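Input: a single structure, listed below in structure tokens.
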Amino acid sequence: MTVIYQTTITRIGASAIDALSDQMLITFREGAPADLEEYCFIHCHGELKGALHPGLQFSLGQHRYPVTAVGSVAEDNLRELGHVTLRFDGLNEAEFPGTVHVAGPVPDDIAPGSVLKFESVKE
């Protein structure tokens, strides 16, 4: 597999876990404005080395998910801001421009040190 993007969660905002109950995980790179940081999983920003598209594999810690849809600005947001909203609903069409949809259950064991990646499943 080819890694397209990899980063490590460094902090978890006080309200970030609440979004998981709505099947949503919101990330932002370190240095996010304080009012946003409260709702985000903060990470040390990695380099985006390819395009985000359906068919990639998203992983968080030991959990693996197929990417089913990518919003029109999700790739730019990730590249520039380290920001992406992940939805664990398996939709085949992005609900919002900044959203990446994946299929599978919401992870319940996210902690600082968890590695987040997007990988190509084809060589």
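Even glycines carry a Cβ here, placed using N, Cα and C.
The annotation domain 'PTS EIIA type-5' is assigned in Swiss-Prot to 3-116 on the grounds of sequence analysis. Over the domain 'PTS EIIA type-5' (3-116), the average per-residue pLDDT in this prediction is 96.
As a natural variant entry, ILE17 to Thr appears in Swiss-Prot alongside the note: In strain: ECOR 6, ECOR 28, ECOR 35, ECOR 37, ECOR 51, ECOR 58, ECOR 61, ECOR 66 and ECOR 69. Residue environment of ILE17 (variant position) contains 14 other Cβ atoms, counted within 10 Å of its Cβ in all protein chains.
Annotation comment: Swiss-Prot describes HIS43 as active site, tele-phosphohistidine intermediate, evidence class a curator's inference. Within 10 Å of the Cβ of HIS43 (active site, tele-phosphohistidine intermediate) there are 22 other Cβ atoms, across all protein chains.
Natural sequence variation is annotated in Swiss-Prot for ALA51 to Glu, with the remark: In strain: ECOR 58. The DSSP secondary structure for ALA51 (variant position) is coil.
While the structure shown retains the original residue, Swiss-Prot records the natural variant SER59 to Thr with this note: In strain: ECOR 28, ECOR 37, ECOR 58 and ECOR 69. Sequence-distant contacts (6 or more apart, same chain, Cβ under 8 Å) of SER59 (variant position) comprise TYR65, VAL115, LEU116, LYS117, GLU119.
In the three-state DSSP classification, GLN62 (variant position) falls within coil. The Cβ neighbour count for GLN62 (variant position), using a 10 Å radius and every protein chain shown, is 9. GLN62 to Arg appears in Swiss-Prot as a natural variant; the accompanying note says: In strain: ECOR 51.
In Swiss-Prot, the entry for natural variant ASN92 to Ser states: In strain: ECOR 51, ECOR 61 and ECOR 66. The structure shown retains the original residue. ASN92 (variant position) falls outside any helix or strand according to DSSP and counts as coil. The Cβ of ASN92 (variant position) lies under 8 Å from the Cβ of PRO54, THR68, ALA69, HIS101, each on the same chain and at least six residues away in sequence.
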- request: Please name which of the recorded positions listed here, HIS43, ALA51, GLN62, is nearest in space to ILE17 (variant position), Cα against Cα.
  value: HIS43
